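Reading through the structure tokens given below for one structure.
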Amino acid sequence: MATIEEIAHQIIDQQMGEIVTEQQTGQKIQIVTALDHSTQGKQFILANHEGSTPGKVFLTTPDAAGVNQLFFTSPDLSAPHLQLLTEKSPDQGPNKVFDLCVVCGDKASGRHYGAITCEGCKGFFKRSIRKNLVYSCRGSKDCVINKHHRNRCQYCRLQRCIAFGMKQDSVQCERKPIEVSREKSSNCAASTEKIYIRKDLRSPLAATPTFVTDSETARSAGLLDSGMFVNIHPSGIKTEPAMLMAPDKAESCQGDLSTLASVVTSLANLGKAKDLSHCGGDMPVVQSLRNGDTSFGAFHHDIQTNGDVSRAFDTLAKALTPGESSACQSPEEGMEGSPHLIAGEPSFVEKEGPLLSESHVAFRLTMPSPMPEYLNVHYIGESASRLLFLSMHWALSIPSFQALGQENSISLVKAYWNELFTLGLAQCWQVMNVATILATFVNCLHSSLQQDKMSPERRKSLMEHIFKLQEFCNSMVKLCIDGHEYAYLKAIVLFSPDHPGLENMELIERFQEKAYVEFQDYITRTYPDDTYRLSRLLLRLPALRLMNATITEELFFKGLIGNVRIDSVIPHILKMEPADYNSQIIGHSL
């Protein structure tokens with residue numbers, strides 16, 4: 001870092017200087033001096049002055065007749081700072097004050113979203129966060145960002161904004177018109193201040209949690225030693241965005257950060273309207289949602305005929321639908337030769353041919369972007385909701401699943417959504433950064449222990465569930481399971497006939513047997529030397545039944561949708577037309 005004296009010499013000799021600050025490592029800011037042209041050719045001397053400090057430099061002419069100027073910087077300032085003093089200014093006070101933008105070095109207009117920035121960087125950051133824009137860098141993600149080149153790489157500019165303290169949570173949602181209802185918008189449906197144990201995850205978290213009992217301490221120590229739980233800190237988080245989104249898909253995968261919350265909010269608003277028009281009737285729809293009751297009767301019929309359900313999922317479509325259509329098959333291709341039965345038909349048709357095709361192998365998850373500096377409940381809940389929706393879309397893309405009829409399809413997904421979701425966590429382990437999410441849960445439980453906000457029994461059940469999740473995902477990752485194997489494992493789980501209340505259980509059992517036969521054939525052809533691979537994979541499925549669906553909801557979804565049960569949302573998703581899903585299963589390839 002150049003000294004003040006060196007900077008002064010550069011300013012005098014060249015009328016142009018360069019300042020390199022600690023806050024802007026590798027970033028150069030050009031300062032054009034305010035010297036009067038009439039003073040050119042005169043000799044300036046670095047003069048000592050009473051009260052001068054190492055941070056001050058006085059410039060004067062030999063005859064002391066020139067314009068005295070003082071350039072100084074202060075190490076306690078959060079941004080580069082430049083002041084000019086002249087003899088003409090009253091009481092030798094500062095007549096010009098410059099605060100430099102920490103992002104690009106332009107003249108700052110104040111503190112915006114937690115950092116001193118110019119109006120340009122302020123507006124750029126606000127637009128990027130409000131619209132959830134995703135950028136990609138054409139270089140090596142270390143582009144120079146300054147006043148003249150700040151618009152060349154939006155990715156590096158946004159990363160620089162976040163790195164220098166601009167807070168995404170400080171950006172408010174766009175305000176609605178006055179005539180619109182004052183209820184929170186979908187983007188505000190899940191506040192970052194409301195998390196499942198009421199702790200703000202934006203603050204740095206402790207590296208190693210401690211626990212009450214010795215047994216819990218031993219288990220947690222082994223968990224951390226395995227390397228699956230990582231410390232939560234800014235540098236660890238910031239190195240990951242490149243793997244969350246492929247650069248060529250980045251621009252086409254933009255969407256709101258509250259898909260599940262938007263669906264629940266839309267359904268709740270529809271329910272309120274229905275309740276107002278039928279006052280004094282049965283249980284309100286909103287209460288039915290919270291209780292998990294899905295027998296809405298006429299309500300379902302009305303909102304489906306009016307197309308309101310489809311509009312309720314507009315946000316989901318934006319989040320999952322890209323501009324490219326080549327990455328997935330067209331609805332006509334996917335449904336060719338497959339039966340489509342209306343709910344309530346007495347007959348069931350078994351589809352000929354294989355249960356799963358190559359189109360069912362792809363399982364592409366689009367993560368919310370940009371990734372926050374510290375994980376919060378909104379980001380975790382949104383990531384989990386996208387995985388849940390994608391799992392349901394995958395099930396609906398199977399013709400044999402549609403052949404079961406609407407009621408059986410709903411019953412199967414309601415019974416086994418937790419198992420499908422857990423398999424999805426293992427499959428998307430790296431893309432979702434599940435190890436960091438689980439470590440966040442552990443740290444939050446540790447904090448609740450210190451603050452005595454949770455009963456020991458509840459804390460123990462949550463911790464055991466987290467350990468089961470970690471152990472299951474860890475074992476699946478070690479087996480190096482490919483996309484075909486995950487697809488067959490999900491099909492075997494989905495077509496389980498042992499759930500009470502299912503109709504035509506014989507057909508469901510035949511579908512499961514068909515999935516097993518195709519799975520066995522694939523393993524034999526692909527891994528001929530691994531005799532026990534099929535057995536090892538199938539033996540992982542019983543562990544899925546140990547996962548408590550209620551605890552999964554509390555960990556991953558409660559902060560986003562409150563007390564609304566996943567069971568109550570599933571029927572609305574599955575009653576959409578199958579063709580609507582084929583164009584939405586798209587994103588970052590695993």
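Cβ from N, Cα, C; glycine included.
In Swiss-Prot this protein carries:
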DOMAIN    333-577  domain 'NR LBD'
MUTAGEN   K167 to A  No effect on sumoylation
MUTAGEN   S170 to A  No effect on sumoylation nor on DNA-binding and little effect on binding KAT2B. Greatly reduced DNA-binding, binding to KAT2B and activation of the RARB promoter; when associated with A-185
MUTAGEN   S185 to A  No effect on sumoylation and little effect on binding KAT2B. Some reduced DNA-binding. Greatly reduced DNA-binding, binding to KAT2B and activation of the RARB promoter; when associated with A-170
MUTAGEN   S203 to A  No effect on sumoylation
MUTAGEN   T208 to A  No effect on sumoylation
MUTAGEN   T210 to E  Sumoylated. Repressed OCT4 gene expression. Enhanced interaction with KAT2B; when associated with R-238
MUTAGEN   T210 to A  Abolishes sumoylation. No repression of OCT4 gene expression with or without retinoic acid and enhanced interaction with KAT2B and HDAC3. Abolishes interaction with HDAC3 and PML association; when associated with R-238
MUTAGEN   K238 to R  Abolishes sumoylation. No effect on activation of OCT4 but activation not suppressed by additional SUMO1. Enhanced interaction with KAT2B; when associated with A-210 or E-210
MUTAGEN   E240 to A  Abolishes sumoylation
MUTAGEN   S568 to A  Greatly reduced PKC-stimulated protein stability and activation of RARB reporter
VARIANT   I29 to M  In strain: CD-1
VARIANT   I145 to M  In strain: CD-1
VARIANT   V361 to I  In strain: CD-1
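Across the structure, I145 (variant position) and K167 (mutagenesis position) place their CA atoms 19 angstrom apart. Taking each of the mutagenesis positions S170, S568 in turn and counting other Cβ atoms within 10 Å of its Cβ gives the largest count for S568. According to its DSSP assignment, S170 (mutagenesis position) is helical. The most crowded of the variant positions listed here (I145, V361) is I145, judged by how many other CB atoms sit within 10 Å of its own CB. Around K167 (mutagenesis position), the C-beta neighbours below 8 angstroms that are at least 6 residues distant in the chain are Y113, G114, E373. DSSP assigns S568 (mutagenesis position) to a helical segment in the three-state reduction. Taking CA atoms as the reference points, S568 (mutagenesis position) and V361 (variant position) are 28 Å apart. If you average pLDDT over the domain 'NR LBD' (333-577) in this model, you get 83. The CA atom of V361 (variant position) is located 40 Å away from the CA atom of S170 (mutagenesis position).
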